[in-house]
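Now, the feature entries from Swiss-Prot:
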type	residues	note
ACT_SITE	C179	active site
ACT_SITE	H214	active site
ACT_SITE	S231	active site
MUTAGEN	C179 to A	Abolished tyrosine carboxypeptidase activity
Amino acid sequence: MPGGKKVVPSGSSSASPNAAATTTAAAAAAAAAPHSGTKRLETTEGASAQRDEEPEEEGEEDLRDGGVPFFINRGGLPVDEATWERMWKHVAKIHPDGEKVALRIRGATDLPKIPIPSVPTFQPTTPVPERLEAVQRYIRELQYNHTGTQFFEIKKSRPLTGLMDLAKEMTKEALPIKCLEAVILGIYLTNSMPTLERFPISFKTYFSGNYFRHIVLGVNFGGRYGALGMSRREDLMYKPPAFRTLSELVLDYEAAYGRCWHVLKKVKLGQCVSHDPHSVEQIEWKHSVLDVERLGREDFRKELERHARDMRLKIGKGTGPPSPTKDRKKDVSSPQRAQSSPHRRNSRSERRPSGEKKPAEPKAMPDLSGYQIRV
């Protein structure tokens with residue numbers, strides 16, 4: 001239990017929100033068990049059911065997860081009293097034992113100490129697939145958040161640097177998370193893998209009169225696709241980088257949805273995310289929005305491969321995720337940019353005008369020296 005996070009609501013126990021929230025996640029798992037018995041899946045990105053094009057990152061305070069309301073902690077940590085009480089009221093509504101389970105946990109004076117997972121660290125020689133397994137293992141150890149209250153508010157319009165600060169806070173607090181939080185955390189934990197491309201993949205499915213939303217972090221390493229993520233179901237989260245094409249990866253998720261009687265309606269694919277944690281660019285969450293029913297099977301597959309090809313072209317041309325960071329770093333004259341500059345010059349050496357301008361650079365030095373002498 002991290003220090004300094006203790007909140008004591010009036011008339012409640014002295015258990016801290018962080019420790020009790022983690023305990024509540026385990027207790028609320030019993031409430032989810034009946035749903036799994038009827039093959040009801042409730043994974044979501046946080047958008048309201050029955051409404052298709054609303055802003056997913058903003059929305060209302062009372063959002064819906066496949067028809068079941070859930071809340072977002074917009075006050076940060078430590079959790080304020082109003083959010084704390086609202087969470088417990090919601091737990092009492094969705095748990096089979098109602099208020100009894102809430103009173104039992106909040107009234108306990110000897111809550112077990114929840115172990116805090118260690119953030120994975122890697123040797124330079126550790127293969128990327130092994131690193132991905134370690135990252136996914138860490139995400140899984142945080143556990144899925146069953147409380148009905150998302151602890152970290154994620155605004156998709158925030159610059160990448162702000163989202164990375166939030167991910168760092170997730171590792172510090174070690175609270176249960178949902179799928180969107182897992183994507184941000186996955187980006188943060190893979191920033192040190194420059195040969196790994198990361199991009200968001202969102203799913204919208206339909207089951208029993210309700211829409212469900214889910215998101216994972218797609219990855220591409222060595223031409224093979226995989227994914228990192230968090231879900232109530234094992235086959236809707238981690239996928240090792242073993243799929244030859246993007247369409248194979250997405251269709252594998254569709255098959256997993258089919259096993260729990262969900263119909264895939266839409267897939268949203270984002271562009272590759274920069275590896276610079278200080279980048280001020282925004283994540284492009286939905287570069288391609290694919291309507292599965294309208295496209296048909298063959299066109300759906302073609303559009304997936306078209307998106308994959310577009311990502312490769314942007315990275316190859318240098319217009320992919322690192323571009324805004326490169327332009328920003330050129331003004332700062334960082335050592336890293338100086339090392340990569342010769343590569344850019346070589347790529348431009350075929351252009352005659354730029355080649356003719358190079359000899360003019362030393363001529364500018366005497367003028368600069370003369371200016372210094374005059375001063």
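Positions of Cβ are set from backbone N, Cα and C atoms, glycine also.
Note that the structure is predicted; figures quoted are calculated from it, not measured.
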Surrounding CB atoms that lie within 10 Å of the CB of C179 (mutagenesis position), all protein chains: 25
Neighbour count (Cβ, 10 Å) for S231 (active site): 21
Distance [Cα-Cα, Å, rounded] between H214 (active site) and S231 (active site): 8
DSSP three-state assignment for S231 (active site): coil
Other CB atoms within 10 A, centred on H214 (active site): 27
Cα separation, C179 (mutagenesis position) to S231 (active site) (Å, whole number): 6
